[in-house]
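*Asks:* This is the structure I want to talk about, given as structure tokens.
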Amino acid sequence: MAAEQDPEARAAARPLLTDLYQATMALGYWRAGRARDAAEFELFFRRCPFGGAFALAAGLRDCVRFLRAFRLRDADVQFLASVLPPDTDPAFFEHLRALDCSEVTVRALPEGSLAFPGVPLLQVSGPLLVVQLLETPLLCLVSYASLVATNAARLRLIAGPEKRLLEMGLRRAQGPDGGLTASTYSYLGGFDSSSNVLAGQLRGVPVAGTLAHSFVTSFSGSEVPPDPMLAPAAGEGPGVDLAAKAQVWLEQVCAHLGLGVQEPHPGERAAFVAYALAFPRAFQGLLDTYSVWRSGLPNFLAVALALGELGYRAVGVRLDSGDLLQQAQEIRKVFRAAAAQFQVPWLESVLIVVSNNIDEEALARLAQEGSEVNVIGIGTSVVTCPQQPSLGGVYKLVAVGGQPRMKLTEDPEKQTLPGSKAAFRLLGSDGSPLMDMLQLAEEPVPQAGQELRVWPPGAQEPCTVRPAQVEPLLRLCLQQGQLCEPLPSLAESRALAQLSLSRLSPEHRRLRSPAQYQVVLSERLQALVNSLCAGQSP
């Protein structure tokens, strides 16, 4: 399979984004004559993140891009030669130069699907040496993407469907790649937009942003714009000096608010006028550079009303400090009173945007009934996942040469499930998930209405379940290196995530002390586990 041009260049994973022991194992396999043994690995996690009962599968598109472009360049091989033993057979490095993923097959949970412990997010099969080399980069691509998508989904559940969520954590992210990944998968998880321009260009994430305090403080009030005139929104009639018009309105606003006309900061007003001249149809004011009540709010109202006289409507205001909930409620009261006073009904519904180190607890307060907040900007708490910085994904060998393999350990949680498997979601009559079931790939596909004997984790006896619907979970994504079907767009995966979460029961969806979702084994898979634990051959 020829290497494909990577449209995102350095933003993508590369073959040497890996741990050295993958290369040392590759040499060991090659030296043992096992490089081309047929093998299968599964990528999964053992516990749902953040103490919850669900995760979202993400990162598949990045994995596909990586696999289709996988080739070791001469420089890669030369570097490996420099860190492997100097007496390594040169034929091994020639073997590396010829590697690609043309014999690799991948089955996967679609991006945006609900994922649960032990259920593979990816099944990767192909020559042993190649699929071993894929372990670290695939974990890197899937684990953080799934973690941040799940984190974003939790924040969306707290915010509810009406609040707009803006991801604005690029400057807080763990490096450029972390920032791009966070912006991409916070959108998949339910955020509405991102401040990250590169995520918009490369991934199609809707972008949003206005102005910072530096823009406001850069103005003193003495500046004269080169063209202070603004034409009416309808395009007819002479232009108007917006700064002069805002000054006229300021006197009326200050009288209405009981302020002296000298109290609002002139530099802040000049900044608002400059921004309004640049964005007359998208004017927003940042209110808390000096004083929300004595400066930011009256200056915003003066400029907004001047724009309104020309047929434009201000979009919103932003708060970045203080008691955000209380300020938003008070600002909304001012907007309603000003709308009535100046007979501009649209002013009542101007958006109120808030930001300032918002975490789950603060978000719950801002989302409560009676909050007047419309848009919530979240940075650090979404991109860094402070409650749990790692998903804990693993990539484990389950079969070699068609024979099952199992990791046996004294820690039952770290035992792996052997063999090539199929995964199914068992659904109730209302379409809500009841449990996921893993079975051996060669077993018959379970049918809706069929009574199934299954083994819950750690159970001493099987139980029975009769699903109303059965949903296969793993889709054939790559077969012998070829894409089997077009991947969904990011927006489509986002829609799937929202639909999947809406179908999950409230007991499993709640964020504190949720009911744990069961992943069960078929009788044949449980029997295989028991035989291998007893030291018997499969």
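Glycine is no exception: its Cβ is also placed from the backbone N, Cα and C atoms.
Just the original residues are modelled here, none of the noted substitutions.
Keep in mind that this is a model prediction, so the values were computed, not measured.
Copying in the features that Swiss-Prot gives for the protein in this structure:
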type: MUTAGEN; residues: ASP19 to Ala; note: Complete loss of activity
type: MUTAGEN; residues: TYR21 to Ala; note: Partial loss of activity in the presence of ATP, complete loss in the absence of ATP
type: BINDING; residues: TYR21, THR210, ARG318; note: nicotinate binding site
type: MUTAGEN; residues: GLY169 to Ala; note: Partial loss of activity
type: MUTAGEN; residues: HIS213 to Ala; note: Partial loss of activity
type: MUTAGEN; residues: ARG318 to Ala; note: Partial loss of activity in the presence of ATP, almost complete loss in the absence of ATP
type: MUTAGEN; residues: ASN357 to Ala; note: Small loss of activity
type: MUTAGEN; residues: GLY379 to Ala; note: Complete loss of activity
type: BINDING; residues: THR380; note: 5-phospho-alpha-D-ribose 1-diphosphate binding site
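Are these features on the surface or tucked inside, and what are their neighbours?
*Replies:* Its own atom aside, the Cβ of ASP19 (mutagenesis position) has 13 Cβ atoms within 10 angstroms in the protein chains shown.
Within the same chain, no residue at least six positions away from TYR21 (mutagenesis position) has a Cβ under 8 Å of its Cβ.
For the recorded site, TYR21 (mutagenesis position), the DSSP three-state label reads helix.
Here GLY169 (mutagenesis position) comes close to GLY179, ALA182, SER183, SER186, ILE378, GLY379, THR380, SER381, VAL382, VAL383, THR384: these same-chain residues lie at least six apart in sequence, with C-beta atoms under 8 angstroms from its C-beta.
In the three-state DSSP scheme, HIS213 (mutagenesis position) is classed as helix. Summarising the environment of HIS213 (mutagenesis position), the number of other Cβ atoms within 10 Å of its Cβ, over all protein chains shown, is 14.
For ARG318 (mutagenesis position), the same-chain residues 6+ apart in sequence whose C-beta sits under 8 angstroms from its C-beta are THR210, GLN284, GLY285, LEU286, LEU287, ILE352, VAL353, VAL354, SER355, GLY377. Mapped onto three states, the DSSP output places ARG318 (mutagenesis position) in strand.
Of all Cβ atoms in the shown protein chains, 12 besides its own fall within 10 Å of the Cβ of ASN357 (mutagenesis position).
Under DSSP, GLY379 (mutagenesis position) is assigned to coil, being neither helix nor strand in the three-state scheme.
THR380 (5-phospho-alpha-D-ribose 1-diphosphate binding site): 16 other CB atoms within 10 A of its CB, across all protein chains.
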*Asks:* Taking 10 A as the limit, how many CB atoms besides its own sit near the CB of GLY379 (mutagenesis position)?
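*Replies:* By my count, 21.
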*Asks:* Once the chains shown are all counted, how many other Cβ atoms turn up within 10 Å of the Cβ of THR210 (nicotinate binding site)?
*Replies:* 18
*Asks:* Find the longest CA to CA distance in the recorded nicotinate-binding set TYR21, THR210, ARG318; express it in Å as a whole number.
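*Replies:* Looking at TYR21, THR210, ARG318 as a set, their Cα atoms extend up to 50 Å apart.
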*Asks:* Could you tell me the C-alpha distance between ASN357 (mutagenesis position) and HIS213 (mutagenesis position) in angstrom, no decimals?
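*Replies:* That separation, Cα to Cα, works out to 16 Å.
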